[in-house]
Amino acid sequence: MNWSHSCISFCWIYFAASRLRAAETADGKYAQKLFNDLFEDYSNALRPVEDTDKVLNVTLQITLSQIKDMDERNQILTAYLWIRQIWHDAYLTWDRDQYDGLDSIRIPSDLVWRPDIVLYNKADDESSEPVNTNVVLRYDGLITWDAPAITKSSCVVDVTYFPFDNQQCNLTFGSWTYNGNQVDIFNALDSGDLSDFIEDVEWEVHGMPAVKNVISYGCCSEPYPDVTFTLLLKRRSSFYIVNLLIPCVLISFLAPLSFYLPAASGEKVSLGVTILLAMTVFQLMVAEIMPASENVPLIGKYYIATMALITASTALTIMVMNIHFCGAEARPVPHWARVVILKYMSRVLFVYDVGESCLSPHHSRERDHLTKVYSKLPESNLKAARNKDLSRKKDMNKRLKNDLGCQGKNPQEAESYCAQYKVLTRNIEYIAKCLKDHKATNSKGSEWKKVAKVIDRFFMWIFFIMVFVMTILIIARAD
């Protein structure tokens, strides 16, 4: 029983395969006959219309498969496209009943007439025409030609907002030799097909609208139609933010810190020059990938502004260092500088001398209080205090002479002791004078150093605010 079922199944399979081979043989036979009949007297050199005054319509459809490269410096877009062209050939029609119902065949595209549709704004020396793939020929003469092509087109790149820029690249297709009265071109859809697009790592595609244009050129009076596909691109800016923008922001915030370095360290100017060199390197990196146009990119403007701030900070640092190292030969601090810088600005910026309390300058307040009290005393009381102090000094001088034996001794001993007293007095006066001069010199230098320190702190905060505001403005401009 099982053996009989197996024989029946084998017979059915053999019969079906035989019928399939017979059908394929019949199709191949009729296709060959159709091919011979169609191309017996056919010429692909002439426009396939029965009436030469009739316009041949060509429908164009573009499918964007991949963006291979966007060369901003040379302003060239390299794209991988699938190009579909559909037109009607009046000489390639047949009756399906005469060829066993055969309604379409596939033949090499170079055997039939093809519209000379080219990319008007191509930017390479090599041919960017579609590949010679087969065409699908239908019984009513409708020809469909699908072919891939790698195109290089010129694209005007606007780098004003780089790396947050949007670009619009046009792909303009049209007939090179036929005017609009001979071959008219239409777009199959309102936009290019993006269903098979492979996502690009650098660019986002936001659309590809298509528009038909009819243009009359100066060379010819006839109209020339074309179809322009506008590729809307938005740059993925993460790479440039991480590698170009964030390092620049961090480096720019280092520039104000040069004012915080002690002047005696000798590294203030070196830090500014080092930061300036780093910014120059980043500026050169941006210049290498940008086209040589008059539009300065947004990040380039940020670099230039930052470099200007760093240059200004370095120049001001040199000025402050000159103030810091004012020595004994320098003039005293002017009165206005004492009031504005040492009295008010130092308190606002929390700049104090070494050993002086930053929170509660107690001794300074006591000294100011005593000065105010003495200034309020009457003139008579001040005169009495001075006379009392003078009499006290004379009394102490008399006691010192008695202790040294200048009085109450014989004349020879008194003269000897008085000479020693005079020498001792002169030495003490000399030492006191030296100490006073040294203190005055140190006080003058300390005042200039404090002036320099206050100016340093003032410029540090000013430059911090400027860098912060500039960064916010750049980000807001990008948005």
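Cβ coordinates are placed from backbone N, Cα and C, and glycine is handled just like the others.
Keep in mind that this structure shows the original residues, not the substituted ones.
For Ser191, Asp193, the entry in Swiss-Prot reads Na(+) binding site. Sequence-distant neighbours of Asp193 (Na(+) binding site) (same chain, six or more apart, CB under 8 Å from its CB) are Gln61, Ile62, Thr63, Leu64, Trp82, listed in sequence order.
Following the DSSP three-state reduction, the secondary structure of Ile86 (mutagenesis position) is strand. Residue environment of Ile86 (mutagenesis position) contains 18 other Cβ atoms, counted within 10 Å of its Cβ in all protein chains. Among the sequence features in Swiss-Prot, the mutagenesis site Ile86 to Thr is noted as follows: The CHRNA9:CHRNA10 receptor is 250-fold more potently inhibited by the alpha-conotoxin RgIA.
Thr172 (mutagenesis position): 18 other CB atoms within 10 A of its CB, across all protein chains. Taken residue by residue with DSSP, Thr172 (mutagenesis position) is part of a strand. While the structure shown retains the original residue, Swiss-Prot records the mutagenesis experiment Thr172 to Lys with this note: Decreases response to acetylcholine.
In sequence order, Asn170, Leu171, Thr172, Phe173, Ala210, Val211, Lys212, Asn213 are the residues of the chain that are 6 or more apart from Thr228 (mutagenesis position) and have a CB within less than 8 Å of its CB. According to Swiss-Prot, the experimentally introduced change Thr228 to Ala is described as follows: Loss of response to acetylcholine.
Of all Cβ atoms in the protein chains displayed, 16 besides its own lie within 10 Å of the Cβ of Ser191 (Na(+) binding site). Between the alpha carbons (Cα) of Ile86 (mutagenesis position) and Ser191 (Na(+) binding site) lies a span of roughly 17 Å.
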